[in-house]
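Engineer: Before I ask anything, let me first share the structure, which is written out below as structure tokens.
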Amino acid sequence: MQFFSLKTRIVLGEGSLSYIKSVAKKHSRVLIFSSKSMRVHGFLNETMNYVEDANAEVEAITGVPAEPSYEYVESIMPKVREFQPDLIVALGGGSVIDVAKAVKVFYDAPELKFEEVAFISRFEKPKPIPKLKTPLIAIPSTSGAGSEVSAASVLKKGDIKYNLVSFEIAPEFAILDPRLPRTMPKEVARNSGLDVLVHGIEAYTTTAATPFSDAMAIKAIKLVYKWLPLSVQGDEKARENVHYAATMAGIAFLNARLGLCHSLSHKAAWIAPHGLLNAIFLPYVMEFNMRSEYARKRYAEIARELGFNTAQELIEVIREFNEMLGVPKLSELVSEEEFLSKLDEMSEKAYHDPLINFNPVEPSIEEIKELYKRAFYD
């Protein structure tokens with residue numbers, strides 16, 4: 001028996017940010033989490049004006065860190081509780097949305113302890129998150145994470161990245177206004193777009209994929225393959241298409257999950273941005289997965305959708321795509337000494353990553369170590 005679910009209502013199109021006024025009319029106290037860039041580009045002000053037009057009180061917390069942590073969430077909880085919002089809005093990239101999701105958990109269920117509900121290993125079983133009442137609107141400004149529809153939040157505590165996973169934290173609404181991703185710098189557009197491509201390919205090849213998640217994954221892959229090079233150059237239509245592809249891929253992995261490539265990049269997060277690491281590791285993970293007949297079949301299906309024939313061709317196409325977009329080698333991002341000093345720790349942690357459970361081939365710690373080394377020395 002399989003399931004396909006989507007909790008989030010999606011609103012899209014030029015100027016769709018104004019929809020927030022319709023939602024805010026049903027609420028009295030609206031708390032907005034915003035990235036600095038959304039404040040600078042005027043979108044925070046626009047959002048606050050829509051809320052005020054709906055006769056709701058509004059408060060904003062800006063400057064959410066790029067690497068969200070539980071310590072940061074803990075530091076802002078007194079302000080959140082003092083304001084007592086009945087609607088939470090996340091305006092920014094995946095980090096902002098992840099913070100808003102975590103705030104929703106500990107605001108609605110203050111009795112919960114972080115360590116009870118967050119987890120780092122597939123061999124742990126966290127306490128389920130109870131029913132939460134405060135609705136969340138996600139308004140992504142970058143086109144990659146898929147956090148606007150996903151049921152997960154990734155937060156650091158100390159140096160360790162934890163996962164919060166529950167349908168309770170999936171946003172009630174996602175507003176996809178293509179004006180927002182037009183503000184992305186080229187490098188952010190590239191890295192986040194590459195993340196979408198990996199989301200699509202991994203969601204299509206997990207052991208939990210369904211015909212419904214497949215449809216979203218394939219459409220996202222095709223859109224990114226066609227439009228990302230133009231998006232990096234700032235083309236407005238391309239930015240819009242990649243923005244929608246990010247959410248489609250998010251719907252795909254919400255249901256089908258992800259795989260080994262993400263496990264590797266999560267534990268190497270100290271080296272470079274997440275999307276860039278995913279792009280670097282992807283061809284090596286695909287080669288590793290080729291021992292599975294199921295994975296070979298699925299890669300070949302993706303290849304045919306892009307106008308090629310075989311799984312092996314797809315791997316070469318991915319390498320060429322990376323090269324065209326200027327994706328560096330892993331060895332250009334970190335010194336050999338530093339890489340080797342953390343290799344054992346990264347490999348051990350990646351082996352425990354929950355997403356390994358959905359990869360078409362289960363790797364050993366030694367095989368994970370070899371994949372890291374191949375990516376570095378190739």
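The count begins at 1 with the first shown residue.
Here the Cβ of each residue, glycine as well, is placed from N, Cα and C on the backbone.
Under the heading Fe cation binding site, Swiss-Prot lists ASP195, HIS199, HIS262, HIS274, citing similarity to another entry as support. In Swiss-Prot, a mutagenesis experiment is listed as ASP195 to Ala, annotated with the note Disrupts the overall structure of the enzyme. Lack of acetaldehyde reduction activity and displays weak ethanol oxidation activity. Listed in Swiss-Prot as a mutagenesis experiment, HIS199 to Ala is described as follows: Disrupts the overall structure of the enzyme. Retains 10% of ethanol oxidation and acetaldehyde reduction activities. Quoted from Swiss-Prot, the note attached to the mutagenesis of HIS262 to Ala states: Disrupts the overall structure of the enzyme. Displays weak ethanol oxidation and acetaldehyde reduction activities. Swiss-Prot gives this note for the published mutagenesis HIS274 to Ala: Disrupts the overall structure of the enzyme. Retains 20% of ethanol oxidation and acetaldehyde reduction activities.
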Engineer: On a count of neighbouring CB atoms within 10 A, which of the mutagenesis positions ASP195, HIS274 is highest?
Structural biologist: ASP195
Engineer: Kindly assign HIS262 (mutagenesis position) to one of the three DSSP-derived states: helix, strand or coil.
Structural biologist: helix
Engineer: Which residues of the same chain, at least 6 positions away in sequence, have a Cβ lying under 8 Å from the Cβ of HIS262 (mutagenesis position)?
Structural biologist: VAL198, GLU202, ASN278, ASP353, LEU355
Engineer: Please report the Cα separation of HIS199 (mutagenesis position) and HIS274 (mutagenesis position) in Å, rounded to an integer.
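Structural biologist: So the Cα of HIS274 (mutagenesis position) lies 12 Å away from that of HIS199 (mutagenesis position).
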Engineer: Note the Cβ centroid of ASP195, HIS199, HIS262, HIS274, the recorded Fe cation site, then list each other residue of that chain whose Cβ lies within 8 Å of it, in sequence.
Structural biologist: GLY144, ALA145, VAL196, VAL198, LEU258, CYS261, SER265, GLY275, ASN278
Engineer: Taking the Cβ of HIS199 (mutagenesis position) as the centre, how many other Cβ atoms fall within a 10 Å radius?
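Structural biologist: HIS199 (mutagenesis position): 33 neighbouring Cβ atoms within 10 Å.
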Engineer: Using DSSP reduced to three states, classify HIS199 (mutagenesis position) as helix, strand or coil.
Structural biologist: helix
